[in-house]
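For the published mutagenesis Glu18 to Ala, Swiss-Prot gives the following note: Strongly reduced ribonuclease activity. Among the sequence features in Swiss-Prot, the mutagenesis site Asp21 to Ala is noted as follows: No effect. Strongly reduced ribonuclease activity; when associated with A-22. Where Swiss-Prot documents Asp22 to Ala as a mutagenesis experiment, the accompanying text is: No effect. Strongly reduced ribonuclease activity; when associated with A-21. Glu231 to Ala appears in Swiss-Prot as a published mutagenesis result, with the remark: Slightly reduced ribonuclease activity.
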Amino acid sequence: MRILEEDLKNSTYRIRIESLDDLWYLRNILSEGDEVSAITFRRVEESADVQRSRERERIPITIRLKVEKIEFQDFDNRLRILGTVIEGPEDTKGKHQSITVTVDSEISITKEWDDQHIDLLKEATDEKYVTVYTAVAMDEDEAQIFLIHPYGIQQVGTVYSGRSGKYAEGNYSEASYFDQIVNALKNYSNSIIILGPGFARDRFARYCAQRGVNVIGSFPANRTDSGAVYEFITSADGAKLLSNERIARDKEIVDEFLVAVKKDMGVYGRDQTESALQMGALSDLIITDEMFRTEDGRRSLSIAQTVGTRIHIVSVSNDPGQIVKKFGGFAGILRYRVQ
């Protein structure tokens, strides 16, 4: 994400979306009641005869919406903002309209910016926080390919070696297997991490070096699925390599919370967490991105800011966020035990 213009007097930022991950940040920055301005398209009104003979032409218009709803699925390639037009061509004012945001879109946002929204904006525009890594979790039989986004893990492919199992082939070749993996990796990031048990991982790393593939590390893991990626994230090597990644920070704080619960130093659920907040007893508030966008979430964040509690927003697109979601979307680590 890039900030193109900053108008602090009017609480407005104009930004450009530069990657799919920016759409996740934008989803969490936007709230109902915000105002956004961007170019959208509408169909030219034509007579019924003309409509039957050809598809209606779409022309670009610039509109300003008051946000009512945001539609976005994780790892999707677009975000839709729906609302009422407050500025635009005369015949559009007061009508419902949508703006579709994709990579390379430019959009202006006017809102009441609190600290968390500003932090998200800064994180989205800082390259050290938004690196996407490619992980290959593999053994002699298969390789699963994952993208490690700042907010979650996305599986994007699987390559079978044909050595054994239902995909077994009589003409198995390890070189052919490795070549298929390398070809699959061409579509993704150059920052490649190889994970897995046994020696196939190391042989593949050497093969990549011979082919000029940019492998930044080969690390042991007990599995060849997404569990291998989470195992790596929690390892010392993963913590060092991914220290700036949101997903690694999510994992670290949720692990601390789980330890705190065992020691009777953790609370969870909206009511327990807010009660501890109001007493000033929470050192850390952990809230899912889903709850961050709710009135209850905003209230808890406001209290946390007032009493000096550290705030952590975790994504439900990854395992740590799913853990917090199962605890009701709100969790906290206590400064001291409460009754």
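In case you wondered, yes, glycine gets a Cβ from its N, Cα and C as well.
Here the original residues are kept at every noted site.
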Just name the most isolated of the mutagenesis positions Glu18, Asp21, going by other Cβ atoms within 10 Å of its Cβ. Glu18
Inter-residue Cα distance where the pair is Glu231 (mutagenesis position) and Glu18 (mutagenesis position), in Å: 30
In sequence order, which residues at least six apart in the same chain have a CB under 8 Å from the CB of Asp22 (mutagenesis position)? Met1, Val103, Ala124, Val130
Taking the Cα atoms as reference points, how far is Glu231 (mutagenesis position) from Asp21 (mutagenesis position) in Å? 23
Applying a 10 Å Cβ distance cut-off over all chains shown, what neighbour count does Glu231 (mutagenesis position) have? 17
